[in-house]
Amino acid sequence: MAPALSRSLYTSPLTSVPITPVSSRLSHLRSSFLPHGGALRTGVSCSWNLEKRCNRFAVKCDAAVAEKETTEEGSGEKFEYQAEVSRLLDLIVHSLYSHKEVFLRELVSNASDALDKLRFLSVTEPSLLGDGGDLEIRIKPDPDNGTITITDTGIGMTKEELIDCLGTIAQSGTSKFLKALKENKDLGADNGLIGQFGVGFYSAFLVAEKVVVSTKSPKSDKQYVWESVADSSSYLIREETDPDNILRRGTQITLYLREDDKYEFAESTRIKNLVKNYSQFVGFPIYTWQEKSRTIEVEEDEPVKEGEEGEPKKKKTTKTEKYWDWELANETKPLWMRNSKEVEKGEYNEFYKKAFNEFLDPLAHTHFTTEGEVEFRSILYIPGMGPLNNEDVTNPKTKNIRLYVKRVFISDDFDGELFPRYLSFVKGVVDSDDLPLNVSREILQESRIVRIMRKRLIRKTFDMIQEISESENKEDYKKFWENFGRFLKLGCIEDTGNHKRITPLLRFFSSKNEEELTSLDDYIENMGENQKAIYYLATDSLKSAKSAPFLEKLIQKDIEVLYLVEPIDEVAIQNLQTYKEKKFVDISKEDLELGDEDEVKDREAKQEFNLLCDWIKQQLGDKVAKVQVSNRLSSSPCVLVSGKFGWSANMERLMKAQALGDTSSLEFMRGRRILEINPDHPIIKDLNAACKNAPESTEATRVVDLLYDTAIISSGFTPDSPAELGNKIYEMMAMAVGGRWGRVEEEEESSTVNEGDDKSGETEVVEPSEVRAESDPWQD
């Protein structure tokens, strides 16, 4: 065997301590990150020696070459890994945790585990409780000395347990205890033990430059003190001899804060807030040292007036006195741990207000427990009011879902892992005993488990919303829809897998119900026998929808049309495509079928106006893709519709409003506009005569241009040049009203006066019907 190689890892301050001839004990200061045991060989070739020097344990690593082994590939020597302990601790402390403040969560969790262990063991050994007092945790910050002291009345530790638990990196005493509990099903059936990785204690060095642990186990008569400083590979253990520091039972941890962290973490209010955030639902009372004020009654001497004799009179008054005392920080109990049948509605509302700092009662709640691959308890709430900021609708990081593991807060910073973005308005708590977390307990590890949880949470949320929609009190769902309807519409776009759950919850105004919202189920129930589709129209307002020319024939035939008046509505409906085998049809697009067409009449109309359609298309050129006879108009002369795959007027308006709108796409999509004409309208009949009898007429051409421009506006589009359109209208108005009510041109009037015509003041009134002569060229 090769000679042993030795390397001392204890820090330089130890060299100044005189070495006393005390026995040196061999202890394996192991790390779960290093291979040891049967993986290499039974004999230990890399041992950690704890040399006791003046009660200080210094870490030494003796790395030895293993015996030569012969394998199929040939002979070779097997080595074991070595580690720089101070560097390893630095990596554990500063690389695992993203926030310094989690040190308090970890230490409180350790204290809770110690109390749980004592409670379990006392079932069979009641003597362990002794006179150690109530099971509790106390946290006392000291801003003057820059320290935080955390005391629990739990199981404590013996000297051997101190070395084993605090001297062994990644050695979890809780994990060992849980393993023992599993062997005893009666004791281990129900526990609240939290720790599992064996590194949480070292998070104290996130904020502390020195940590002192004083502990007293009911199994031992002696109390021991463990001390260590940051960036050191050694620690000290001594027996406590000062009677003022003797504990009846439990553990006291004192953190000597770093200079940069004293002002933040030695402040009492900060500590209280951290406890409320991370450890509010720990199963044992947590008291924090807080400054309080009280009003006391005192006696004061009344001032003696001049000339008066005798002793001054006493008068009673009050003053405010400040003092320090213990305050319970976790008074709110974990409501989700109780049976839902035993909890009153008022308790749910009160818990909601305290947990989420709300002032309104929630609109609804659901309390459930799931079992199977993942077991967890949860309470979900629908708030009484929606977000005031529209950005919250599209922001998945709303911190509304709080994840707990064994009632210890883990995180509320989820980027859509637990809840989809469109359900981000839901608030609630999720608590599990067996979630796969990373070592820092800040991130969920296993995506499969997360997917299962997400699926169940979504299903329960939809069940809760469905109950509101089916409630006898219709105002509840009306309130829900006003506040959160936009979120569900977003779900139509983002979650195709849940369309069947989302679609029945949608509500819209319609041509038959402009005051109350209607559901798609009600729409289908009211459909006629020949109606095969769900018709909708997207506009910018309810007023615009009601006056749109697209509706004319549908209203005449008593066909209901849904009004989509919010920007997200049209995209949401387009993503749904169908509901209960009924297609969604936009009535502002080409090829509209109403289900009761008269094919003979339609064919005759197309034949009669086929020449006019070609003539108008020739006049308009590339402005429209084609011109055709309409089956959707009854009172308007024409309407401009979009191509089947093009943007509607509403969508075009929204895309133009985008800050980074794609102009090339806009030009491509708008090129499929189609002008539809009403064959029964007088203007169209006149133009039909004009195209046959006077196709070169400039007046007819001007009418076509103006007809197209007005169709742009009435159909919801935006004209390219409003000023040019205005001039055309003014010109046509001048033609229509010029001289009609007695006005004459100034030149005409002046020439008449010069000629002395005494009839110049008389004006002949001509009726419009008399203007058209029998030989009008536009007549057939």
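Backbone N, Cα and C define each Cβ position, glycine as well.
Heads up, this one's the original sequence, none of the swaps are in it.
Features reported for this protein in Swiss-Prot:
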- GLU106, ASN110, ASP152, MET157, SER172, GLY173, GLN196, PHE197, GLY198, VAL199, GLY200, PHE201, THR251, ARG441: ATP binding site (BINDING)
- GLY646 to Arg: In cr88; delay in greening of young rosette leaves. Reduced nitrate reductase activity in response to nitrate (MUTAGEN)
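Ranking the binding-site residues GLU106, ASP152 by other CB atoms within 10 A of the CB puts GLU106 at the bottom. Note: the Cα of GLU106 (ATP binding site) and the Cα of GLY646 (mutagenesis position) are spaced 58 Å from each other. Of all the recorded positions listed here (GLY200, GLY646), it is GLY646 whose C-beta has the fewest other C-beta atoms within 10 angstroms. A strand conformation is recorded for THR251 (ATP binding site) in the three-state DSSP classification.
Nearest by CA distance to GLY646 (mutagenesis position), out of the binding-site residues ASP152, GLY200, THR251, is GLY200.
A simple way to gauge crowding: the CB of THR251 (ATP binding site) has 24 other CB atoms within 10 angstroms, across all the protein chains here.
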